[in-house]
Amino acid sequence: MADFSRLPGPNADLWDWQLLAACRGVDSSLFFHPEGERGAARSARENSAKEVCMRCPVRAECAAHALAVREPYGVWGGLTEDEREELMGRARNRLVAATASASAGGEAAGPH
């Protein structure tokens, strides 16, 4: 289940991008997998959802939203849940590496 505490407050301006989404009016089952869907069926559905996303004028905003709130389900902005998790994992790894590098560099420089 999504953690709604991470969602932005009730500010309609933050959500206006959704009014321009190519998926408006499209059956949401295209973007969210049914329980137990696997393999070729899941891949085909996700590819169909991504086709809608590829022609969407607010694809970047949609993907950014899904990443920001850590949306655990569905295709958002052309990214599946697995793809979003992979992106977040890579970002975490880069942050950890940068933090470790900065710490090591700071220690090597000595006192200021």
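Note: Cβ is positioned from N, Cα and C throughout, glycine not excepted.
Its Cβ taken as reference, Cys23 (mutagenesis position) is surrounded by 19 other Cβ atoms within 10 Å in the chains shown. Residues or ranges marked as [4Fe-4S] cluster binding site by Swiss-Prot: Cys23, Cys53, Cys56, Cys62.
Here the domain '4Fe-4S Wbl-type' (22-86) returns a mean pLDDT of 96 for the predicted model. The domain '4Fe-4S Wbl-type' feature in Swiss-Prot is assigned to 22-86.
The local packing around Ala21 (mutagenesis position), expressed as other Cβ atoms within 10 Å of its Cβ over all shown chains, amounts to 18. The secondary structure of Ala21 (mutagenesis position), as reduced to three states from DSSP, is coil rather than helix or strand. While the structure shown retains the original residue, Swiss-Prot records the mutagenesis experiment Ala21 to Thr with this note: In whiD16; white on sporulation media, forms defective spores killed at 50 degrees Celsius.
In Swiss-Prot, a published mutagenesis experiment is listed as Cys23 to Ala, annotated Spores remain white.
Sequence-distant neighbours of Cys53 (mutagenesis position) (same chain, 6+ apart, CB under 8 A from its CB) are Ala22, Cys23, Arg59, Cys62, Val75, Gly77, Gly78. For the mutagenesis result Cys53 to Ala, the note given in Swiss-Prot is Spores remain white.
Note: Cys56 (mutagenesis position) has non-local neighbours Ala21, Ala22, Cys23, Cys62, Gly77, Gly78, i.e. same-chain residues 6+ apart with C-beta under 8 A of its own C-beta. Secondary structure at Cys56 (mutagenesis position), taken from DSSP and collapsed to helix, strand or coil, is coil. Among the mutagenesis results in Swiss-Prot, Cys56 to Ala has the note: Spores remain white. The residue drawn here is the original one.
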Packing count at Cys62 ([4Fe-4S] cluster binding site) (other Cβ atoms within 10 Å of its Cβ): 23
